[in-house]
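Feature list (source: Swiss-Prot):
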BINDING   P24, G100, G101, D102, T130, A131, M184, A213, A241  S-adenosyl-L-homocysteine binding site
MUTAGEN   D47 to N  Reduces S-adenosyl-L-methionine binding by about 75%. Causes accumulation of precorrin-1
MUTAGEN   L49 to A  Reduces S-adenosyl-L-methionine binding by about 50%. Causes slow synthesis of precorrin-2 and accumulation of precorrin-1
MUTAGEN   F106 to A  Strongly reduces S-adenosyl-L-methionine binding. Loss of activity
MUTAGEN   T130 to A  Strongly reduces S-adenosyl-L-methionine binding. Causes slow synthesis of precorrin-2
MUTAGEN   Y183 to A  Strongly reduces S-adenosyl-L-methionine binding. Loss of activity
MUTAGEN   M184 to A  Strongly reduces S-adenosyl-L-methionine binding. Causes drastic effects on enzyme activity
Amino acid sequence: MIDDLFAGLPALEKGSVWLVGAGPGDPGLLTLHAANALRQADVIVHDALVNEDCLKLARPGAVLEFAGKRGGKPSPKQRDISLRLVELARAGNRVLRLKGGDPFVFGRGGEEALTLVEHQVPFRIVPGITAGIGGLAYAGIPVTHREVNHAVTFLTGHDSSGLVPDRINWQGIASGSPVIVMYMAMKHIGAITANLIAGGRSPDEPVAFVCNAATPQQAVLETTLARAEADVAAAGLEPPAIVVVGEVVRLRAALDWIGALDGRKLAADPFANRILRNPA
């Protein structure tokens, strides 16, 4: 039955590249297109954030090439990775570029796709579940909740230079976005939280750090904007992590379904009769 389902999906052709999102960690969150590509690819160029269990779906004989990029650590240059995809495709391979999360959400998938266009290499984009949604769901934190917010902002915690992005209007986000989800923000969390507080956010606003989201190593720290930097240091947390700011963090007390599997008692009223401001 499952083979019949895969038989109806598009083929990964020789000389082409698929840019595929592997989701936030759990192999069960792979899409059918992603699993199908793993079954067909001759070469799989994968990121550091791709769960090794996902790679077990690769067909026998497939070549695995690591192209992981981690902030502050030695890693291949983006242009070199993009050109490697071109080289592999021109050699007649069926190439799978497998990226954690979604390739078009802070995954530099657009840059790689533009290089393929530049060199006239056929390609397909296969979206994945981004960690800023799926990873938070595994922590029991919804990015939207009708009583809390009508908008959410996704941002990166560092720019191409490795510094806090100076093109982000921190005051505007602080005043206008009830929920903020941040990727790659651990390194500069002190500066980022200071920017948000200076922009008008309450120092007591809840914040959650979800490290190694959707994996057996998942760890969640709940804190506040004012205590975030110190609490992260005290806990010894390391990237990768998703950071979420906003009242939705309080819902984890009721929606931590993984914790419930281990015996956590979930709260019936996670807001404990708190008066919430009108959703923005």
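Just so you know, glycine gets a Cβ as well, placed from its N, Cα and C.
Every position carries its original residue.
Features per Swiss-Prot, on structure.
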residue	record	DSSP (3 states)
P24	S-adenosyl-L-homocysteine binding site	coil
D47	mutagenesis position	coil
G101	S-adenosyl-L-homocysteine binding site	strand
F106	mutagenesis position	coil
T130	mutagenesis position	coil
Y183	mutagenesis position	strand
A241	S-adenosyl-L-homocysteine binding site	strand
Measure the Cβ-based neighbour count of D47 (mutagenesis position), defined as the other Cβ atoms within 10 Å of its Cβ.
21
In whole Å, how far does the CA atom of G101 (S-adenosyl-L-homocysteine binding site) lie from that of L49 (mutagenesis position)?
8
Whole-number Å distance between the CA of P24 (S-adenosyl-L-homocysteine binding site) and the CA of M184 (mutagenesis position)?
14
Give me the long-range Cβ neighbours of F106 (mutagenesis position): same chain, 6+ apart, Cβ under 8 Å, in sequence order.
F154, T156, Y183, M184
Are there any residues at least 6 positions away along the chain from L49 (mutagenesis position) with a Cβ closer than 8 Å to its Cβ? List them or say none.
A22, G25, G68, K99, G100, G101, P240
In Å, how long is the longest CA to CA span across P24, G100, G101, D102, T130, A131, M184, A213, A241, which the record gives as the S-adenosyl-L-homocysteine binders?
15
Round to the nearest Å and give the CA-to-CA distance linking T130 (mutagenesis position) with D47 (mutagenesis position).
14
Between A241 (S-adenosyl-L-homocysteine binding site) and D47 (mutagenesis position), how far is it from one CA atom to the other, in Å?
15
Comparing the recorded positions M184, A241, which residue's C-beta has the most other C-beta atoms within 10 angstroms in this structure?
A241
